[in-house]
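As recorded in Swiss-Prot, the features of this protein are as follows:
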VARIANT   S2 to I  In plasmid pCP301 and plasmid pINV_F6_M1382
VARIANT   I30 to V  In plasmid pINV_F6_M1382
VARIANT   E66 to A  In plasmid pINV_F6_M1382
VARIANT   R116 to A  In plasmid pWR100
MUTAGEN   H145 to A  Reduced cytotoxicity
ACT_SITE  H145  active site
MUTAGEN   K183 to A  Does not affect cytotoxicity
ACT_SITE  D195  active site
VARIANT   E202 to D  In plasmid pCP301 and plasmid pINV_F6_M1382
MUTAGEN   Y297 to A  Does not affect cytotoxicity
MUTAGEN   C306 to A  Abolished N-epsilon-fatty acyltransferase activity
ACT_SITE  C306  active site
Amino acid sequence: MSLKISNFIDASNTKGPIRVEDTEHGPILIAQKFNLKDLFFRTLSTINAKINSQILNEQLKNYRLENQKSLLLFLNTLASEKSAESAFAAYEAAKNSIQHSFTGRDIKLMLNTAERFHGIGTAKNLERHLVFRCWGNRGITHLGHTSISIKNNLLQEPTHTYLSWYPGGNVTKDTEINYLFEKRSGYSVDTYKQDKLNMISEQTAERLDAGQEVRNLLNSKQDQNNNKKIFFPRANQKKDPYGYWGVSADKVYIPLSGDNKTKDGKISHNLFGLDETNMSKFICKKKADAFRQLANYKLISKSENCAGMALNVLKAGNSEIYFPLPDVKLVATPNDVYAYANKVRQRIESLNQSYNEIMKYIESDFDLSRLTQLRRSYLKSFNKINLIHTPKTFKPLSISLYKHPTENVSSEDFDAVINACHSYLVKSAPSNMTRVLNELKTEATDKKEEIIEKSIKIIDYYNSLKSPDLGTKLYIHDLLQINKLLLNNSHSNI
């Protein structure tokens, strides 16, 4: 029996060292509490880091072998389930702490790093999505960077919009101090490839080239005694096809609202997601302003540095509907905006998951006669709306008792469905929920943002119920179905 990542996740909830024990059925993980032996060797390790004693090294050797066995098994498992590159990145993130012991905290840190290495988010598998990229801030000597790209491969001519904000002009000794506070002209590069090249210094690139040269010599046995320091690349440092070093970013893939398709061709729809049109307009305008030298860059800024500009794009896409904007005090940083983008992603994914579960339940597991009875007060209007606006995906369930809708759909049809569903929810809910239910009631004339906010409230209300009855599930489903049609501008023909 081989171990899986899930076994390490289960073991990570303990505070003590995690070790491997071999059994006749295969290796198992043993989670222990810290004891005096662990404390003793941790202290020795700390002392030895300063004095580098050969005697202490021997004492620590066997103790560390126990940690290394657990660590190597974890890294091999991680490499097989994800990738060797992500396992390498995970090791880099935790290599200092695992010198003492291999703990649940180390597992969580390395799993999070491995997950971020290839990008997080279910939207990665979709043909339409937003990618937030972050090169993290590691202090004043490495400020980091952010960029945003919007991809749409569903169009006849696919689009890829990119924004990565930089200051114009060169920094000299005379302008170095003012560089932090003064406004300068701003501009955007057009590709992720350019960003990767920009994120590595000439000095680092030279060291990486020198290290590669030494390794090549040693591998060919032409120079066994070369005394140059071998400089190894990190997991996110790679050469491009032209021989230039670059640094990959941490990526967050965020869903866009509306119709979509998976990379294997499966049709999907996101009721919740960022607004592609608004964000694309913002990016195009900002780049046009930069071309006319009307756009600014300011490093110490809430909105005019790279992170602030990325935050502006998310805001244009209505991100604050899903999660409040971060409280930026003085300057927007890549790390803070990355954390915010990830929270937006998590909220959108959670809402879409709940929405899809509600849709799937009613549309696949239902009693036709019972649902027809529950819809009797608004069945005619419901069928008219659905048959006209979704003829290709419409199911027989909705057209029972009303097979020939010839009248035009009116706002009264939308109101009939909304009022009937809302009325049932109010009657079946506790009296203290009336205000909440009134806030989620959609009007056919509501703006797009209002419909999204009310759809979120519908989902949150549904998730707050412990055991909703069939009627509640159906009316929640129908309200969300109406909201979906309204968001698709179905009411523009009313």
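Cβ atoms here come from the backbone N, Cα and C positions, even for glycine.
Where Swiss-Prot records a feature, it is marked here on the structure.
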residue: S2; record: variant position; Cβ contacts under 8 Å, 6 or more apart: G26, P27, T77
residue: I30; record: variant position; Cβ contacts under 8 Å, 6 or more apart: I18, R19, V20, E21
residue: R116; record: variant position; Cβ contacts under 8 Å, 6 or more apart: D250, K251
residue: H145; record: mutagenesis position; Cβ contacts under 8 Å, 6 or more apart: C134, W135, S164, D195, N198, M199, A249, C306, P334
residue: K183; record: mutagenesis position; Cβ contacts under 8 Å, 6 or more apart: N296, Y297, K298, E304
residue: E202; record: variant position; Cβ contacts under 8 Å, 6 or more apart: none
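K183 (mutagenesis position) falls outside any helix or strand according to DSSP and counts as coil.
According to DSSP, D195 (active site) sits within a helical segment.
When the neighbouring Cβ atoms lying within 10 Å are counted for each of the recorded positions (D195, C306), the highest count belongs to C306. According to DSSP, E202 (variant position) sits within a helical segment.
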